[in-house]
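> Pasting the feature list from Swiss-Prot:
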type	residues	note
BINDING	His86, His90, Glu114	Fe cation binding site
MUTAGEN	Cys101 to Ser	1% residual enzyme activity, and no iron bound
MUTAGEN	Cys101 to Ala	10% residual activity
MUTAGEN	Cys104 to Ala or Ser	10% residual activity
MUTAGEN	Glu114 to Asp	1% residual enzyme activity and 4% of wild-type levels of iron bound
MUTAGEN	Glu114 to Ala	No enzyme activity and no iron bound
Amino acid sequence: MPKPYVAINMAELKNEPKTFEMFASVGPKVCMVTARHPGFVGFQNHIQIGILPFGNRYGGAKMDMTKESSTVRVLQYTFWKDWKDHEEMHRQNWSYLFRLCYSCASQMIWGPWEPIYEIIYANMPINTEMTDFTAVVGKKFAEGKPLDIPVISQPYGKRVVAFAEHSVIPGKEKQFEDAIVRTLEMLKKAPGFLGAMVLKEIGVSGIGSMQFGAKGFHQVLENPGSLEPDPNNVMYSVPEAKNTPQQYIVHVEWANTDALMFGMGRVLLYPELRQVHDEVLDTLVYGPYIRILNPMMEGTFWREYLNEQ
């Protein structure tokens, strides 16, 4: 079974209670409409809470900026058997999706923007609550299997994500991929490490980003939100919008912000790991720039699909 594709719908919204009320009310409706398509295998929706300062490289940043930032970034992951399933779902349910998303327009500062990625590396255990832990270990014991203690990756806002942006020098993609995978394998030993994956951008969804050419642009501005623009006015296909240089997201999950800060800090402080990560740095046009996310709303069954490989 192939690894799922990931569409990440990004938007910048006002940081105020109304935004979070909309996130809680509109988000579930969007997920239910999305679930109509059989190619949909799960979701993981985040808000950004801060930025990793990386020592003093980004000295104005903090691990938690939720109280002082005027905007909040929302990053909504959806997982698909094939990226074409994502596009088909949008077209089949466009009236519902447009009206739901447009209902949040009053809070919008930037977006939506929806790149699509293939997963080229994944070490993502299933999510478990503390109540599941004894059942998992007990089942292994009863079956006579080795008692490798699984990590407890708690869902629904109880962990954090390092969302690391990278742009790679053309021709150095393989060097980057090899070095970043070795880096992540070494990070496994850090306290609080809960899993990681490397996402390679394959393009951008025009319909998911509401990019409809001139005609659709004016339709969006001129209508009250009850009349959706024609989705066939999208001017490009997903692969045509692939960025150059190549874009990657390195998604690393941690038990809490302290684990994230000291864990990611190993690429600066642990000599052997630093040497490997330096090979990553030598391939970059841009990055690493690490946003800190909190997964607030999840359909964790995508992990079950991923781990069936």
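From the backbone N, Cα and C atoms, a Cβ is placed for every residue, glycine too.
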> Under 8 Å Cβ to Cβ from Cys101 (mutagenesis position), same chain, six or more residues apart: give me those in sequence order, or none if nothing qualifies.
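Same-chain residues close to Cys101 (mutagenesis position) (Cβ under 8 Å, separated by 6 or more) are Val26, Val30, Pro112, Met210.
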> What is the total of other Cβ atoms whose distance to the Cβ of His90 (Fe cation binding site) is within 10 Å?
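His90 (Fe cation binding site): 22 neighbouring Cβ atoms within 10 Å.
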> Which residues in the same chain, at least 6 apart in sequence, have a Cβ under 8 Å from the Cβ of Glu114 (mutagenesis position)?
Ala7, Ile8, Asn9, Met10, Val204, Ser205, Gly208, Ser209
> Run through the Cβ atoms and count how many others sit within 10 Å of the one on His86 (Fe cation binding site).
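Excluding its own Cβ, His86 (Fe cation binding site) sees 25 Cβ atoms within 10 Å.
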> Between Cys104 (mutagenesis position) and His90 (Fe cation binding site), what is the CA-CA distance rounded to a whole number of Å?
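His90 (Fe cation binding site) has its Cα 18 Å from the Cα of Cys104 (mutagenesis position).
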> Starting from the Cβ centroid of His86, His90, Glu114, the recorded Fe cation site, name every other residue in that chain with its Cβ within 8 Å, sequence order please.
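After dropping the recorded site residues, what remains is Ala7, Asn9, Thr78, Glu87, Met89, Ile116, Ser205, Ile207, Gly208.
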> Near Cys104 (mutagenesis position), how many other Cβ atoms are within 10 Å of its Cβ?
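Excluding its own Cβ, the number within 10 Å is 21.
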> So, three-state DSSP: helix, strand or coil for Cys104 (mutagenesis position)?
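In three-state terms, Cys104 (mutagenesis position) counts as coil.
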